[in-house]
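> So Swiss-Prot says this about it:
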DOMAIN    34-258  domain 'AIG1-type G'
BINDING   46-51, 65-70, His160, 208-209  GTP binding site
BINDING   Ser50, Gln68  Mg(2+) binding site
MUTAGEN   Arg130 to Ala  Loss of homidimerization and heterodimerization with TOC159, reduction of GTPase activity
MUTAGEN   Ser170 to Ala  Normal phosphorylation
MUTAGEN   Ser175 to Ala  Normal phosphorylation
MUTAGEN   Ser181 to Asp or Glu  According to PubMed:16412428, supposed to mimic the effects of phosphoserine, but normal activity
MUTAGEN   Ser181 to Thr  Phosphothreonine instead of phosphoserine
MUTAGEN   Ser181 to Ala  Loss of phosphorylation, normal activity
MUTAGEN   Ser190 to Ala  Normal phosphorylation
MUTAGEN   Glu208 to Gln  Normal GTPase activity, but weaker nucleotide binding
MUTAGEN   Asp217 to Asn  Normal GTPase activity
MUTAGEN   Asp219 to Asn  Normal GTPase activity
MUTAGEN   Glu220 to Gln  Normal GTPase activity
Amino acid sequence: MGSLVREWVGFQQFPAATQEKLIEFFGKLKQKDMNSMTVLVLGKGGVGKSSTVNSLIGEQVVRVSPFQAEGLRPVMVSRTMGGFTINIIDTPGLVEAGYVNHQALELIKGFLVNRTIDVLLYVDRLDVYRVDELDKQVVIAITQTFGKEIWCKTLLVLTHAQFSPPDELSYETFSSKRSDSLLKTIRAGSKMRKQEFEDSAIAVVYAENSGRCSKNDKDEKALPNGEAWIPNLVKAITDVATNQRKAIHVDKKMVDGSYSDDKGKKLIPLIIGAQYLIVKMIQGAIRNDIKTSGKPL
C-alpha cells in the first residue's frame, strides 16, 4: 500500500514568501538528517482533514465534496523537493452515527503497519461552541490504538479559522477558550498526568482552507489576526517532528491490538498468585473452624 512519490509541483503554487519559509523549515530538518517526514491526519468527519491536506500540498490531491461521504480508507500523498520527501496520510472520520468508528481505526492501523509517524495532526473545527463526551471518546480510542505517547507528537489543528465569534467575544478570546477546552479533553481522554501533559506541550494552530480566505500583503492566506497560516502550520509540524520525543512506529504488536494490553498481561501472573494465596487462606480458615466446632464444650 505504498504511495507514488512525485515531484512537488504544487509547491510552485504557493506565494514566494511562503515558498521561502517552507524551504527554510525543510532545510532545518535536513540539517538534522531528516530527509523525509510522515504526517498522520486524524479527526472526526467533516472537520476539514482532507482540505487541510490539499492546502499543505498546494494541489487537489484528495477529493473533497460537501455532498459526498469521506473516503473509507486512508490515503497517503507523497511529494519530494530538493531531496526532501513529505508524506501526508489522510484518514476516514473517526465517528459514525454518533459513535466512535473503531472499524476506521482498525483500517488506519493496518495501513500504518511498519510505518513511522513523525507528527499527528489532530483536526477539529474552531467554529464549534462546545466539547462533548464523544470528543473524549475519540481521544480515548486514539490513545488505546497508538498509546498515549502519540500525543507527545501531536498538533491540534483548528479549521474554519476565518470565523466571526459572537459579538461579546473577541477572536483571540474565543479561539483561546475553544482550544483550551479541546486540550483539556485530550488530557482527560489520554489519561496523562498533569505534568506529563504539560511537558508534551501540544501546540494549537489554525487553518482556513476556503478559497475565500483573506490574504496578506505578500499574497499569503491569512487569518483574522493577520497570521499567514500555511507557513505557520508547516513550522509547527517541523517543530514537533524534531521535539526530542520518539516518533511513533506502528509495528505488528500494535496492529494486533496487544499494545494497550501489555501492562495487563504482565499483571496476570501476580493476579493468579494472589488468587491462589487467598484460596489457601480460606481453606485453612475452614479447616480450623471444623476442628474448633468438633471439640466438646
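Numbers run from 1 along the shown chain.
Cβ coordinates are placed from backbone N, Cα and C, and glycine is handled just like the others.
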> Of the binding-site residues listed here (Gly46, Gly48, His160), which is spatially closest to Ser170 (mutagenesis position) when Cα positions are compared?
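With Cα distances computed to Ser170 (mutagenesis position), the winner among Gly46, Gly48, His160 is His160.
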> Which of Gly46, Gly48 (the binding-site residues) has the most other Cβ atoms within 10 Å?
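For the binding-site residues Gly46, Gly48, the Cβ with the most other Cβ atoms within 10 Å is Gly48.
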> Just going by other Cβ atoms within 10 Å, which of the recorded positions Arg130, His160 has the emptiest spot?
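Minimum Cβ neighbour count within 10 Å, taken over the recorded positions Arg130, His160, occurs at Arg130.
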> Any idea what the model's mean pLDDT is for the domain 'AIG1-type G' (34-258)?
92
> For Glu208 (mutagenesis position) and His160 (GTP binding site), determine the Cα separation and express it in whole Å.
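Taking the Cα atoms only, Glu208 (mutagenesis position) lies 5 Å from His160 (GTP binding site).
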> Starting from the Cβ of Ser175 (mutagenesis position), draw a 10 Å sphere and report how many other Cβ atoms land inside it.
21
> Comparing the recorded positions Ser50, Ser181, Asn209, which residue's C-beta has the most other C-beta atoms within 10 angstroms in this structure?
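The residue with the densest Cβ neighbourhood is Ser50.
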> Radius 10 Å, atoms counted are CB only; among the mutagenesis positions Glu208, Asp217, Asp219, Glu220, which position scores highest?
Glu208
> From the Cα of Ser175 (mutagenesis position) across to the Cα of Ser181 (mutagenesis position), what is the distance in angstrom?
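Between the Cα atoms of Ser181 (mutagenesis position) and Ser175 (mutagenesis position), the distance comes to 10 Å.
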> So among Gly46, Ser50, His160, all listed as binding-site residues, which is physically nearest to Asp217 (mutagenesis position)? Use the C-alpha atoms.
His160
> CA-CA, which of the mutagenesis positions Arg130, Asp219, Glu220 lies nearest Asn209 (GTP binding site)?
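So, of the listed mutagenesis positions, the one sitting closest to Asn209 (GTP binding site) is Glu220.
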> Return the residue, from the listed mutagenesis positions Ser170, Ser190, with the maximum count of other C-beta atoms within 10 angstroms of its C-beta.
Ser190
> For Ser190 (mutagenesis position), which of the recorded positions Gly48, His160, Asp219, Glu220 has the nearest Cα in space?
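Closest by Cα distance to Ser190 (mutagenesis position) among the recorded positions Gly48, His160, Asp219, Glu220: Gly48.
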> Roughly how many Å separate the Cα of Gly48 (GTP binding site) from that of Ser175 (mutagenesis position), to the nearest whole number?
17
